[in-house]
Amino acid sequence: MPERLQVYKCEVCGNIVEVLNGGIGELVCCNQDMKLMSENTVDAAKEKHVPVIEKIDGGYKVKVGAVAHPMEEKHYIQWIELLADDKCYTQFLKPGQAPEAVFLIEAAKVVAREYCNIHGHWKAEN
C-alpha cells in the first residue's frame, strides 16, 4: 500500500511518482506494478550520492555527495528535495548544472532526498 512521500518508478518507461496521499490500491504503469524506490543512506562509491546538508543564513544548502556528483547527459541528479515541518520543497536539475540546491526556509530538523538517474534515491537527515 503506497504511503505519503514514497517514491515509485516504472521499470518499463521510467515514470517516477511521489505519493502525495497514500491509499489502499497499487500503483501501476505500463500494465506492471511500479517499484518502490528505497532511500539509500550509505554510499560505497566514494560518497557521491548521499546528500550533504549545510545550514546557511536563512535556510539550507543541499549538495549531492561529499565529492560533487557528475552532471552529464547520461548520468546526473534529476532532483533534490527538502522535507521540513510537514512541507516538501523540490528543486529540479538538468545536466550541466551544479548538483546542489538552496532552500530558504527555517526549520530545526530537515531531511534531504535526491534522485540520481542511474543510482536511484538517496537520503540524509540533519
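Placed from the backbone N, Cα and C atoms, the Cβ positions cover glycine too.
According to Swiss-Prot, the protein carries these features:
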BINDING   Cys10, Cys13, Cys29, Cys30  Fe cation 1 binding site
BINDING   His49, His69, His75, Cys116, His119  Fe cation 2 binding site
MUTAGEN   Glu47 to Ala  No effect
MUTAGEN   Lys48 to Ile  Decrease in reaction rate
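Taking Cβ-Cβ distances under 8 Å and a sequence separation of 6 or more, the neighbours of Lys48 (mutagenesis position) in its chain are Val64, Gly65, Ala66, Val67, Ala68, His69, Pro70. Taking the C-alpha positions, the distance from Cys29 (Fe cation 1 binding site) to His75 (Fe cation 2 binding site) comes to 24 Å.
For the binding-site residues His49, His69, His75, His119, the ranking by surrounding Cβ atoms (within 10 Å, all protein chains) places His49 first. Shown are the binding-site residues Cys29, Cys30, Cys116; the one with the most C-beta atoms within 10 angstroms of its own C-beta is Cys116. With respect to Cβ neighbours within 10 Å, the binding-site residues Cys10, Cys13 differ, and Cys13 shows the lowest count. In the three-state DSSP assignment, the secondary structure recorded for His75 (Fe cation 2 binding site) is strand. In the three-state DSSP scheme, His119 (Fe cation 2 binding site) is classed as coil. Of all the Cβ atoms in the protein chains shown, 14 others lie within 10 Å of the Cβ of Glu47 (mutagenesis position). Take the mean position of the Cβ atoms of His49, His69, His75, Cys116, His119, the recorded Fe cation 2 site; other residues of that chain with a Cβ within 8 Å of it are Lys48, Val64, Gly65, Pro70, Tyr76, Ile77, Asn117, Ile118, Trp122.
For Cys116 (Fe cation 2 binding site) paired with Glu47 (mutagenesis position), the C-alpha to C-alpha distance reads 13 Å. Within the set of recorded positions Glu47, His49, His75, His119, the entry lying nearest in space to Cys30 (Fe cation 1 binding site) is His119 (CA atoms).
Neighbours of the Fe cation 1 site: apart from Cys10, Cys13, Cys29, Cys30, residues of the same chain with C-beta atoms within 8 angstroms of the site's C-beta centroid are Glu11, Val12, Gly14, Asn15, Gln32, Met34.
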